[in-house]
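> Would you mind keeping the following structure in view while I ask a few things?
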Amino acid sequence: MEFNEKLQQLRTGKNLTQEQLAEQLYVSRTAISKWESGKGYPNMESLKCISKFFSVTIDELLSGEELITLAETENRSNLKKIYNYIYGILDMMAVAFIFLPLYGNSVGGYVYAVNLLSFTATTPFNLAVYWSAFAALIIIGIGKIISTHLDKEKWGGIATKCSLTITALAVCFFAAAREPYITVLVFLLLIGKIFVWIKQMGMK
């Protein structure tokens, strides 16, 4: 008997609905439905809760092959989380581009490297774009970390797409504005994000 059949049998044996079992295990009814339909397995924490609630061992719930599948799924899930956290941190690193002296201020025929707070040798429009891009990346990075912590994969996916788009546009804009230092660093940031994104895609 497969895990999904065992879970359904144990639940009906206690005369519980999927909703009632979900409340006991502190998961959603959708999760119970997915497990009972054979579309996925619970993580180790949920599996321990199921084992304790029904007073059965994990070995009784899962066959050897299912345990291997669960371990592989858990490993992929953990790696994806790590990559998501790294991605969020990369976005939040945009705060460094505000405080590092990466912009050229021309004063009396000399060019001085200054941070964005002191940068005046550009148009108000350009400054607005610089600040908007960095603020957006920082906010997206925070959102990415929060969505990962809350297991909101859909939100994380949207954040990733927005982040890649903004970073790519920022590279083009800084290059057009002839800001070599920040262009190179944002380009390297984009490469790092693409690398992490490709690794994430490989986990599916």
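Backbone N, Cα and C define each Cβ position, glycine as well.
Remember, it's a predicted structure, so these values are computed and weren't measured experimentally.
Just lifted these from Swiss-Prot, have a look:
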- 7-61: domain 'HTH cro/C1-type' (DOMAIN)
- Arg11 to Lys: Loss of activity. Does not affect DNA-binding and cellular localization (MUTAGEN)
- Ser33 to Leu: Loss of activity. Does not affect DNA-binding and cellular localization (MUTAGEN)
- Gly64 to Ser: Loss of activity (MUTAGEN)
- Gly64 to Asp: Constitutively active. Does not affect DNA-binding and cellular localization (MUTAGEN)
- Glu179 to Lys: Loss of activity. Does not affect DNA-binding and cellular localization (MUTAGEN)
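Describe each of these features in terms of where it is and what it packs against.
Its own atom aside, the Cβ of Arg11 (mutagenesis position) has 21 Cβ atoms within 10 angstroms in the protein chains shown. For the recorded site, Arg11 (mutagenesis position), the DSSP three-state label reads helix.
Using a 10 Å radius centred on the Cβ of Ser33 (mutagenesis position) and all shown protein chains, the other Cβ atoms total 13.
In sequence order, the list of same-chain residues 6 or more apart from Gly64 (mutagenesis position) whose Cβ falls under 8 Å from its Cβ is empty.
Under DSSP, Gly64 (mutagenesis position) is assigned to a helix (H, G or I) in the three-state scheme.
Sequence-distant neighbours of Glu179 (mutagenesis position) (same chain, six or more apart, CB under 8 Å from its CB) are Leu102, Tyr103, Gly104, listed in sequence order.
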> Rounded to the nearest Å, what's the C-alpha distance separating Ser33 (mutagenesis position) and Arg11 (mutagenesis position)? Just drop the number here, would you?
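Spelling it out, the Cα of Ser33 (mutagenesis position) and the Cα of Arg11 (mutagenesis position) are 12 Å apart.
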> Looking only at the domain 'HTH cro/C1-type' (7-61), what is the mean pLDDT?
91
